[in-house]
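Okay, structure first, notes after.
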Amino acid sequence: MSQTTTNPHVAVLAFPFSTHAAPLLAVVRRLAAAAPHAVFSFFSTSQSNASIFHDSMHTMQCNIKSYDISDGVPEGYVFAGRPQEDIELFTRAAPESFRQGMVMAVAETGRPVSCLVADAFIWFAADMAAEMGLAWLPFWTAGPNSLSTHVYIDEIREKIGVSGIQGREDELLNFIPGMSKVRFRDLQEGIVFGNLNSLFSRMLHRMGQVLPKATAVFINSFEELDDSLTNDLKSKLKTYLNIGPFNLITPPPVVPNTTGCLQWLKERKPTSVVYISFGTVTTPPPAEVVALSEALEASRVPFIWSLRDKARVHLPEGFLEKTRGYGMVVPWAPQAEVLAHEAVGAFVTHCGWNSLWESVAGGVPLICRPFFGDQRLNGRMVEDVLEIGVRIEGGVFTKSGLMSCFDQILSQEKGKKLRENLRALRETADRAVGPKGSSTENFITLVDLVSKPKDV
């Protein structure tokens, strides 16, 4: 039976890999502030919780508490090095781990769980919510384009087949509303190519099938980004709530900058600097690190390159010395602040969803080199739909290809046009998160669903 309570207790089930848990916690913090009478129990692994709660504990609302659950790795287990091995171990143990965590939270708070909020990857939360008679509110951390491919996964497989796309890579996904410029090659692994039988692929397949059953799906985007996608997803899902972009609502906290990046930028001309970063997960293959280095050296564009220390071994001999006068290679950079600086004129990126919106916030055109997952879809959207950046020709870094991108964005009329499009997009996004904007109204709806549970 469904449950209504004046003392809401929201169980939040996180996916503790990549950058999934942090944006979910960001939403929970907003919800906790908007519904101070509710209690939010946040469940993730100890490693994940330590990384996302540590820096914000002094400002964390008192109605949020984290609970550590098992990572599913048996004691003494030796990893075999299989792709997504850690995800598989976690996923197998997760249903029972989350249940045990909720029992503990109920005992501590004295409140029964009244609502399940979960990362969409935790698809079995649908079954748990049904068993408990609760609303299930999955959070999609990426964009509406990738969400659509999962919701339509069975139709896509029926149309394209699952025996590979060789020779059909550039055919268009024009049978899915809002996806007419997407090519087969842009799809994520696990949709029609890759190991479709892996536990991770099967998990995402099942997720796409059950999302239409959710009480509401909420997402870090805004309705006006793509009317076609928005309207179609509204027709496929019970309730579809765009509540972002998050970085325009709650700017990331200012963190101490020990690398000197921001001071260095003060000495550079407007829109002259190339910023390079591929997120917290990805490093380009060694040959592409070399190609990027050669392009920077030959073009002599000022640059800041956020490169992990362990990847420095792939830099060409003498590169750091030769570029010292106009470039910085640092192990980490305050990305949002760097992209917001007027000196930055281009962003070489993997095209992750969060990085994309930090670039939009700063008005910086993107040079996209996608690697996996939704990144290819995002790159296509950046170049062909939104027209706020370019993709690397051929999909891999080459010296000549990069130099051409630098020239287009920093020196040619195209760069000016991209920046104009970015300004217009930023203005539209700002309206969405404004007092009467669509994202603001949708967030009010989400608060109502979370704090005043109704029939599921």
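Placement of Cβ uses the backbone N, Cα and C atoms for every residue, glycine included.
Since the structure is predicted, the reported quantities are computational estimates derived from the model, not experimental observations.
Per Swiss-Prot, the feature quercetin binding site maps to S18, Q84, H150, Q188, G373. If you look up Swiss-Prot, you'll see T19, T280, S306, W332, A333, H350, N354, S355, E358 marked as UDP binding site. The annotation UDP-alpha-D-glucose binding site is assigned in Swiss-Prot to T19, T141, T280, S306, W332, A333, H350, W353, N354, S355, E358, D374, Q375. What Swiss-Prot notes for the natural variant P74 to A is this: In strain: cv. Pinot noir / PN40024. Annotated active site, charge relay per Swiss-Prot: D119, in sequence order, evidence recorded as similarity to another entry. Experimental mutagenesis is annotated in Swiss-Prot for T141 to A, with the remark: 6-fold decrease in catalytic efficiency. Annotation of the natural variant G161 to A in Swiss-Prot: In cv. Red Globe. For the natural variant Y326 to H, the note given by Swiss-Prot reads: In cv. Red Globe. Quoted from Swiss-Prot, the note attached to the natural variant R423 to G states: In strain: cv. Pinot noir / PN40024. What Swiss-Prot says about the natural variant I444 to K is this: In strain: cv. Flame Muscat, cv. Italia, cv. Lambrusco Foglia Frastagliata, cv. Muscat of Alexandria, cv. Pinot noir, cv. Pinot noir / PN40024, cv. Red Globe and cv. Ruby Okuyama.
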Nearest to Q375 (UDP-alpha-D-glucose binding site) by Cα, among S18, D119, Q188, S306, Y326 (recorded positions)? Q188
Rounded to the nearest Å, what's the C-alpha distance separating T141 (mutagenesis position) and the residue listed as 'active site, charge relay'? Just drop the number here, would you? 8
About how far apart, in whole Å, are the alpha carbons (Cα) of A333 (UDP binding site) and H350 (UDP-alpha-D-glucose binding site)? 16
Site extent for UDP (largest Cα pair distance over T19, T280, S306, W332, A333, H350, N354, S355, E358, Å): 17
Within 10 Å of each Cβ, count the other Cβ atoms and name the one among the recorded positions A333, I444 with the highest count. A333
In whole Å, how far does the CA atom of S306 (UDP binding site) lie from that of I444 (variant position)? 38
Where among the recorded positions P74, G373 do you find the Cβ with the fewest other Cβ atoms within 10 Å? P74
Let me make sure I understand the span of the quercetin site: among S18, Q84, H150, Q188, G373, what is the greatest distance between any two Cα atoms, in Å? 19
Tell me, how many other CB atoms lie within 10 A of the CB of W332 (UDP-alpha-D-glucose binding site), whichever protein chain they belong to? 16
Cβ contacts of D119 (active site, charge relay) (under 8 Å, same chain, 6 or more positions away): L13, A14, F15, H20, A21, L24, P138, F139, T141
Can you tell me whether DSSP puts Q375 (UDP-alpha-D-glucose binding site) in helix, strand or coil? helix
